[in-house]
Amino acid sequence: MGNFPAPKNDLILRAAKGEKVERPPCWIMRQAGRYLPEYHEVKNNRDFFQTCRDAEIASEITIQPVRRYRGLIDAAIIFSDILVIPQAMGMRVEMLEGKGPHFPEPLRNPEDLQTVLDYKVDVLKELDWAFKAITMTRIKLDGEVPLFGFCGGPWTLMVYMTEGGGSRLFRFAKQWINMYPELSHKLLQKITDVAVEFLSQQVVAGAQILQVFESWGGELSSVDFDEFSLPYLRQIAERVPKRLQELGIMEQIPMIVFAKGSWYALDKLCCSGFDVVSLDWSWDPREAVKINKNRVTLQGNLDPGVMYGSKEVITKKVKQMIEAFGGGKSRYIVNFGHGTHPFMDPDVIKFFLEECHRIGSK
């Protein structure tokens, strides 16, 4: 993995591997981004994907929360987006201010799909900027905290590629899996193949831990999740370590899966090959701990909306959460149940992190 500085804080790596820790490690999904004033200063008037593709700027944005919350955050996550995989597969993606992602030419029929299936993806070439940003960030961090790489889950990426953006009804994605199940599997397989290579090359570039965001997992029924999501998540968990060995990386790289809303699948996710399963806030942690039976590390799961509450409420909710996950000295990573919001107060986030340290160290 190159001549990178040795980690000074490996708390999250140890927790992910199931080792005992002094306190639960803390990081937050979307910890780098729009709620930080320094993000807006650096991004300036650049387009979102233009920002991601500038390695120097992406690296700076990645490090901003680590710098602001020095000693409180136990990992950095590279500033990027799950939709870079569809881009690498030849699809055009725009990020519309205030509206979110938009695909001008979504996949709506078998002919559209064939174009994507026939497209030869060169991951190293298409996503070269991402690997440069990771390497640059890993060097700049100087071992202060480990660096996350990530990608979107295959089903979630298929949703965006077929819907043309976010959705409430999931009309087109559901149409695909119900009208063209075989073609849907072909698309999911191609996305999976690209995801495996992308994640593996992120590790080569310097990522020390990986997360797969299956953000739309909860939009599938349990039966459809078992057919259109879980097998591809399992493939990723199984194939990435093998690909890393082919690339000369023998050390264990912890992998996290976050299938938001997929409450019915927790037992299966705990034996899917991932080291960590991340939970959204709909879960009662005590129930999740029972179902898990100590097989994997659990991550989560504070409702991000708690950040709009008083300090007393934040303290109470953090205490409840850490205690419900067993105290945090083993098999637990503190996080939100989803990402930060643009409207959050950075000082409130700091208080949350301080309370996680204070309560988790007891």
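Note that the numbers count up from 1, one per residue, in the order the chain is shown.
Cβ coordinates come from backbone N, Cα and C, glycine included.
Original residues only.
If you draw a 10 Å sphere around the CB of Lys8 (mutagenesis position), it holds 11 other CB atoms from the protein chains shown. In Swiss-Prot, the entry for mutagenesis Lys8 to Ala states: Causes a defect in cell growth on a glycerol medium. The structure shown retains the original residue.
According to Swiss-Prot, the coproporphyrinogen III binding site annotation covers Arg30, Ala32, Arg34, Asp81, Tyr160, Ser215, His338. Within 10 Å of the Cβ of Arg34 (coproporphyrinogen III binding site) there are 14 other Cβ atoms, across all protein chains.
Record note (Swiss-Prot) on the natural variant Thr62 to Ile: In HEM12-14. With a cut-off of 8 Å between CB atoms and residues at least 6 apart in sequence, the same chain places Ala32, Ala76, Ile77, Ile78, Phe79, Ala133, Thr137, Leu147 near Thr62 (variant position), listed in sequence order.
According to Swiss-Prot, the natural variant Leu107 to Ser carries this note: In HEM12-3 and HEM12-13. Taken residue by residue with DSSP, Leu107 (variant position) is part of neither helix nor strand, so it is coil.
Annotation for Ser215 (variant position): spatial neighbours Ile82, Gly152, Gly153, Thr156, Phe258, Lys260, criterion Cβ-Cβ under 8 Å with sequence separation of six or more. Secondary structure at Ser215 (variant position), as computed by DSSP, is coil. While the structure shown retains the original residue, Swiss-Prot records the natural variant Ser215 to Asn with this note: In HEM12-2 and HEM12-11.
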Taking Cα atoms as reference points, which of the binding-site residues Arg30, Tyr160, His338 is nearest to Leu107 (variant position)?
Tyr160
Tell me the Cα distance separating Lys8 (mutagenesis position) from Arg30 (coproporphyrinogen III binding site), rounded to the nearest angstrom.
23
